[in-house]
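Peer 1: Got these off Swiss-Prot a minute ago, pasting:
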- Ser138 to Asp: Significantly reduces raffinose transport, enhances maltose transport; when associated with L-139 and A-389 (MUTAGEN)
- Ser139 to Leu: Significantly reduces raffinose transport, enhances maltose transport; when associated with D-138 and A-389 (MUTAGEN)
- Gly389 to Ala: Significantly reduces raffinose transport, enhances maltose transport; when associated with D-138 and L-139 (MUTAGEN)
- Ile391 to Ser: Significantly reduces raffinose transport, enhances maltose transport (MUTAGEN)
Amino acid sequence: MNSASTHKNTDFWIFGLFFFLYFFIMATCFPFLPVWLSDVVGLSKTDTGIVFSCLSLFAISFQPLLGVISDRLGLKKNLIWSISLLLVFFAPFFLYVFAPLLHLNIWAGALTGGVFIGFVFSAGAGAIEAYIERVSRSSGFEYGKARMFGCLGWALCATMAGILFNVDPSLVFWMGSGGALLLLLLLYLARPSTSQTAMVMNALGANSSLISTRMVFSLFRMRQMWMFVLYTIGVACVYDVFDQQFAIFFRSFFDTPQAGIKAFGFATTAGEICNAIIMFCTPWIINRIGAKNTLLVAGGIMTIRITGSAFATTMTEVVILKMLHALEVPFLLVGAFKYITGVFDTRLSATVYLIGFQFSKQLAAILLSTFAGHLYDRMGFQNTYFVLGMIVLTVTVISAFTLSSSPGIVHPSVEKAPVAHSEIN
């Protein structure tokens, strides 16, 4: 598929805008969640770690299920409708259920918040990404360029949220619920089409959404699956844990918390704009260096950002390190999908992504989030960052020898149907 066909594709624009709105809504939650938990709710760093552990707990409860459901539904929008409808109640839940429960009992609040946030964001994001990636292969547009719109949505919201948070934090959540109403309208208008190439592949059975339980379980007998999980836990998961409370560390370099939050919002926006530009170019880069090398580059960038934060002493340094996030995200996300569709059976792409990537990250984060929270309280941010950075570096080096660089597809031996090779360009 080329750029011209992508830009003339109606599905590209509809699902690009869907990405924009969904990540706009998500940005009303995650970038400022640790600050909201600390300043508004009044939680300690350890209690904040408990909340994030519960988010991970319920994310891993939902992700395998959503992965299998997504592969079975194919291009049907049932699951996406469920996630979008729940997002309408985002603000009422945070303000009238989540916060009061956290004041009443940390575990009651953390578990309740984990159910909601774990479904609509932690697991829901993976389901939506896997669905749109499937649509991109069926309709004939480039997934990486559609995903770029998500970066722009996050960027716009980060600036608005950074300003509104200092006025009234509740306004940020209501902005998210308002965006969900537009998301429902866009989803109603979405009518995924099928390109001529995809129709031929469907006729051959290459893109069949009919999968069996045996096919799913056979994934866990594959060395390639476990090596991908190792990379995900040791690199992507550790990086996510590092980034969870980075906003608190970031604002410590400013004279007032308000100035730090505002600067964090602007830095996030600038980073996401750069993220979008790089995301647009990522398919071109990945096609030249390969999916494995793309994941290794992402690991190197994450190592630099985490370890660099351990030695940062000025506001300028911490802003530059924050901007490195713009380089890491495109290489990790698009590289992961490229690796999955290049190594595994494309009929199981959503299952591999939600179990091998999202599920494994969240499962490990249950322990790592609480562990990191204790380290923050005992050792401080920078000593903890050094430990996390060394873990990421070590696993990245190991992955250079364990990830597969073969262009051939590995698919369950229990299924003999022909499988075509589909790539994200």
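The chain as shown is numbered from 1 upward.
Every residue, even glycine, has its Cβ placed from backbone N, Cα and C.
Just so you know, the substitutions we noted aren't modelled in this structure.
Keep in mind it's a predicted model, so treat the numbers as computed, not measured.
For each feature listed, report its degree of burial, its nearest neighbours and the pertinent distances within the displayed model.
Peer 2: The DSSP secondary structure for Ser138 (mutagenesis position) is helix.
Every protein chain shown contributes to the tally, and the Cβ of Ser139 (mutagenesis position) ends up with 24 other Cβ atoms within 10 Å.
Gly389 (mutagenesis position) carries a helical DSSP state (H, G or I).
Every protein chain shown contributes to the tally, and the Cβ of Ile391 (mutagenesis position) ends up with 20 other Cβ atoms within 10 Å.
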Peer 1: How many other Cβ atoms are found within 10 Å of the Cβ atom of Gly389 (mutagenesis position), counting all protein chains shown?
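Peer 2: Cβ-Cβ neighbours of Gly389 (mutagenesis position) within 10 Å number 23.
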Peer 1: Cα distance, Ile391 (mutagenesis position) to Ser139 (mutagenesis position), nearest Å?
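Peer 2: Ile391 (mutagenesis position) has its Cα 40 Å from the Cα of Ser139 (mutagenesis position).
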